[in-house]
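Here's what Swiss-Prot has on this protein:
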type	residues	note
BINDING	HIS258, GLY259, GLY260, TYR261, ARG301, SER302, ASN303, LYS304, TYR310, SER311, PHE312, TRP313	(2E,6E)-farnesyl diphosphate binding site
BINDING	ASP307, CYS309, HIS363	Zn(2+) binding site
MUTAGEN	ILE74 to Asp	Farnesylates only Ras-CIIS and not Ras-CII(M,L), and it geranylgeranylates all three substrates as well or better than wild type
MUTAGEN	GLY149 to Arg or Lys	Alters protein substrate specificity. Able to farnesylate Ras2 variants with a negatively charged C-terminal aspartate (CIID)
MUTAGEN	GLY149 to Asp or Glu	Alters protein substrate specificity. Able to farnesylate Ras2 variants with positively charged C-terminal amino acids (CIIR and CIIK)
MUTAGEN	ASP209 to Asn	In ram1-1; causes a defect in a-factor production
MUTAGEN	GLY259 to Val	In ram1-2; abolishes farnesyltransferase activity
MUTAGEN	GLY308 to Thr	Impairs isoprenyl transferase activity
MUTAGEN	TYR310 to Lys	Impairs isoprenyl transferase activity
MUTAGEN	TYR362 to Leu, Met or Ile	Can substitute for PGGT-I beta subunit, by modulating the substrate specificity for the peptide substrate. Increases the kcat/Km value for PGGTase-I substrates about 20-fold
MUTAGEN	TYR362 to His	Can substitute for PGGT-I beta subunit, by modulating the substrate specificity for the peptide substrate
MUTAGEN	TYR366 to Asn	Can substitute for PGGT-I beta subunit, by modulating the substrate specificity for the peptide substrate
Amino acid sequence: MRQRVGRSIARAKFINTALLGRKRPVMERVVDIAHVDSSKAIQPLMKELETDTTEARYKVLQSVLEIYDDEKNIEPALTKEFHKMYLDVAFEISLPPQMTALDASQPWMLYWIANSLKVMDRDWLSDDTKRKIVDKLFTISPSGGPFGGGPGQLSHLASTYAAINALSLCDNIDGCWDRIDRKGIYQWLISLKEPNGGFKTCLEVGEVDTRGIYCALSIATLLNILTEELTEGVLNYLKNCQNYEGGFGSCPHVDEAHGGYTFCATASLAILRSMDQINVEKLLEWSSARQLQEERGFCGRSNKLVDGCYSFWVGGSAAILEAFGYGQCFNKHALRDYILYCCQEKEQPGLRDKPGAHSDFYHTNYCLLGLAVAESSYSCTPNDSPHNIKCTPDRLIGSSKLTDVNPVYGLPIENVRKIIHYFKSNLSSPS
């Protein structure tokens with residue numbers, strides 16, 4: 001009996017330390033109710049639990065509420081020209097040594113920066129910059145794809161997704177789209193295909209999850225190489241990634257719901273035109289619950305902190321659901337407040353995660369996409385392709401006069417339609 005008890009205690013300690021990642025025990029604080037408003041229905045005695053997460057949220061919340069209080073009489077506005085300066089400089093200078101870790105994310109940086117410029121103003125991506133992007137990408141992959149994170153690096157689904165997105169923003173300048181090796185990319189996608197319906201992100205060492213599926217389907221749609229061979233088993237894989245919360249995890253049956261994975265799954269279902277194959281009501285509930293009432297922005301998982309990037313990862317998922325007729329599930333005005341008040345800083349250009357954080361290219365792009373979603377309404381014809389999603393300004397919400405974006409692809413609507421139309425006019429077989 002003592003041995004069993006001992007094993008149970010040891011197992012509990014292991015779970016608490018190794019699996020739950022407790023760095024210190026949960027603290028209990030007794031609240032003195034003598035100073036509490038007796039008119040409110042409260043238990044005679046309550047204990048408030050403290051964790052690293054609750055302490056971190058308290059600090060963020062104090063910063064956010066202070067900003068809202070200080071700026072309450074000021075109409076929020078996007079400081080476009082300030083952010084443009086930050087983005088333009090990236091194409092003119094060598095990036096500092098502390099950004100060496102992004103060496104394997106070169107296509108991503110091109111997409112984040114170029115997309116941010118185009119979302120703020122469709123004319124802000126100059127022809128000279130487009131040519132620089134094209135030259136860089138075809139230096140990474142002289143054959144025209146698939147693309148790695150940099151020259152000499154392994155081809156990767158995420159890098160190829162970012163590269164195709166970046167090329168779509170270049171408006172086929174100098175005929176650059178004809179340099180894309182659609183046949184080579186198609187054969188590579190087939191080689192990444194797994195029996196369970198997923199895709200490895202990299203042929204040699206890649207993982208398999210919902211991100212890989214979304215990247216593969218987005219690439220294939222934009223290049224007009226989507227086939228039944230590519231989509232076989234994908235729907236079943238995605239359905240099994242929706243968990244009891246309503247959102248989607250990375251893999252079937254094993255993960256908690258996460259904003260990034262949920263976006264990848266939702267956008268993939270839109271591309272497959274199979275949104276009705278999942279529990280949409282639970283997905284709407286989960287998406288709505290990610291918006292924090294006090295902060296007004298989104299978090300990515302239950303009991304996590306607000307983060308500007310989820311303005312698109314969760315907000316974009318909600319916009320896709322809205323487009324397909326499932327209604328609006330979050331407060332767009334509140335999200336707009338969070339982005340404009342809390343993700344901008346007067347002294348530093350670019351957009352950021354939350355107050356106290358530094359701006360970066362990643363958060364600049366996804367905060368801007370989230371802002372575009374918050375200021376728009378979405379619709380589409382039943383059974384229509386997701387690239388035909390319609391976007392109209394929401395007249396009840398202020399406008400930053402951003403470019404209309406397609407929430408499925410994270411790109412301006414006109415660029416999505418332009419590249420898809422171009423390759424649909426090119427009737428050559430990808431296989």
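Each residue, glycine too, has its Cβ placed from N, Cα and C.
Worth saying up front: this structure is predicted, and the values here are computed from it rather than measured.
Known features from Swiss-Prot, placed on the structure.
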| residue | record | Cβ within 10 Å |
| --- | --- | --- |
| ILE74 | mutagenesis position | 8 |
| HIS258 | (2E,6E)-farnesyl diphosphate binding site | 24 |
| GLY260 | (2E,6E)-farnesyl diphosphate binding site | 20 |
| ASN303 | (2E,6E)-farnesyl diphosphate binding site | 9 |
| ASP307 | Zn(2+) binding site | 24 |
| GLY308 | mutagenesis position | 28 |
| PHE312 | (2E,6E)-farnesyl diphosphate binding site | 27 |
| TYR362 | mutagenesis position | 19 |
| HIS363 | Zn(2+) binding site | 24 |
| TYR366 | mutagenesis position | 26 |
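If you draw a 10 Å sphere around the CB of CYS309 (Zn(2+) binding site), it holds 25 other CB atoms from the protein chains shown.
The mutagenesis positions listed here are GLY149, GLY259; among them, GLY259 has the most other Cβ atoms within 10 Å of its own Cβ. Cβ neighbour count for ASP209 (mutagenesis position): 23 (other Cβ atoms within 10 Å of its Cβ, all protein chains included). Neighbour counts of Cβ atoms within 10 Å were compared for the recorded positions ARG301, TYR310, and the top value is held by TYR310. Within 10 Å of TYR310 (mutagenesis position), as judged by C-alpha distances, no mutagenesis positions are found among ILE74, GLY149, ASP209, TYR362. Residues HIS258, GLY259, GLY260, TYR261, ARG301, SER302, ASN303, LYS304, TYR310, SER311, PHE312, TRP313 are the ones the record ties to (2E,6E)-farnesyl diphosphate, and the longest Cα gap between any two of them is 19 Å. DSSP assigns HIS258 ((2E,6E)-farnesyl diphosphate binding site) to coil in the three-state reduction, placing it in neither a helix nor a strand.
Ranked by CA distance from HIS363 (Zn(2+) binding site), the recorded positions ILE74, GLY260, ASN303, GLY308, PHE312 have GLY308 at the top as the closest.
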